[in-house]
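Visitor: The structure's right below; bear with me while I get my questions together.
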Amino acid sequence: MNMPMTERIRAGKLFTDMCEGLPEKRLRGKTLMYEFNHSHPSEVEKRESLIKEMFATVGENAWVEPPVYFSYGSNIHIGRNFYANFNLTIVDDYTVTIGDNVLIAPNVTLSVTGHPVHHELRKNGEMYSFPITIGNNVWIGSHVVINPGVTIGDNSVIGAGSIVTKDIPPNVVAAGVPCRVIREINDRDKHYYFKDYKVESSV
């Protein structure tokens with residue numbers, strides 16, 4: 001018996017996405033996405049409502065700056081106090097989980113999906129998906145790309161322009177192409193917010 005596409009996705013097997021109701025699910029998500037991206041800046045309540053409708057789960061005080069782009073939206077889980085700047089792109093053929101207090105800078109891409117390297121294995125659009133998990137208190141810099149199957153640990157910072165191909169542990173600063181750990185986050189970081197600029201008082 002052939003395995004349904006949704007089961008193939010969960011099992012990490014190759015799949016195609018033009019059957020079994022998947023196009024209809026994408027259309028629903030992209031219709032909401034279109035409405036959100038074309039809303040007026042003054043329509044704050046409308047945007048708040050659409051954020052809750054576009055994504056699978058959304059915590060309190062979550063905000064996304066338009067435009068935002070995704071495949072379905074219904075596979076994206078967002079925690080509390082989330083903020084994403086403009087041009088966030090999420091390829092969510094499978095689950096994307098974002099923790100609490102996460103900040104995402106402009107032009108970031110999270111993609112759970114890739115294609116086989118050999119051309120014969122992707123001639124019909126075959127692809128694979130592995131979930132992405134972003135921990136709590138993570139800050140992702142601008143123009144970062146996060147590849148399929150990656151987990152970023154709690155409290156970590158991903159430097160601008162990084163391509164993240166492997167898991168990043170908690171409590172580190174990581175950057176580069178490919179992304180690698182630069183250093184651990186330490187007590188000095190509690191007192192200096194940028195280079196030698198010292199924190200004088202709470203904002």
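Start at 1 and count along the chain as shown; that gives each residue its number.
Quick reminder: no glycine exception, Cβ is built from N, Cα and C everywhere.
Bear in mind that the values here come from a model prediction, so they are computed numbers and not experimental data.
Annotations per Swiss-Prot:
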- Asp17, Ser71, Asn85, Asp93: substrate binding site (BINDING)
- Asn85, Ser142, Ala160, Thr165, Lys166, Arg180, Arg183: acetyl-CoA binding site (BINDING)
- His115 to Ala: Results in an 1800-fold decrease in catalytic activity (MUTAGEN)
- His115: active site, proton donor/acceptor (ACT_SITE)
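Would you situate these features in the structure and describe their surroundings?
Guide: Residue density at Asp17 (substrate binding site): 19 other Cβ atoms are found within 10 A of its Cβ, drawing on all protein chains shown. Classification of Asp17 (substrate binding site) by DSSP places it in coil, neither helical nor stranded.
Spatially close to Arg180 (acetyl-CoA binding site) yet at least six residues away along the chain are Ala174, judged by Cβ distances under 8 angstroms.
Residue environment of His115 (mutagenesis position) contains 13 other Cβ atoms, counted within 10 Å of its Cβ in all protein chains.
His115 (mutagenesis position) falls within neither a helix nor a strand when secondary structure is assigned with DSSP, and so counts as coil.
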Visitor: Where the distance is taken from Cα to Cα, which of the recorded positions Asp17, Asn85, Asp93, His115 turns out closest to Lys166 (acetyl-CoA binding site)?
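Guide: Nearest candidate: His115.
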Visitor: Write down the Cα-Cα distance for His115 (mutagenesis position) and Arg183 (acetyl-CoA binding site), rounded and given in Å.
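Guide: Here the two Cα atoms are 32 Å apart.
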Visitor: For the C-alpha pair, I'd like the distance in angstrom between Asp93 (substrate binding site) and His115 (mutagenesis position), rounded off.
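Guide: Between the Cα atoms of Asp93 (substrate binding site) and His115 (mutagenesis position), the distance comes to 13 Å.
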Visitor: To the nearest whole angstrom, what is the C-alpha distance linking His115 (mutagenesis position) and Asp17 (substrate binding site)?
Guide: 13
Visitor: Pick from Ser71, Arg183: which of these binding-site residues has the biggest number of other Cβ atoms within 10 Å of its Cβ?
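Guide: Per the Cβ count within 10 Å, the most buried is Ser71.
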Visitor: Please report the distance from the Cα of Ser142 (acetyl-CoA binding site) to the Cα of Asn85 (substrate binding site), rounded to the nearest angstrom.
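Guide: Cα-Cα distance, Ser142 (acetyl-CoA binding site) to Asn85 (substrate binding site): 9 Å.
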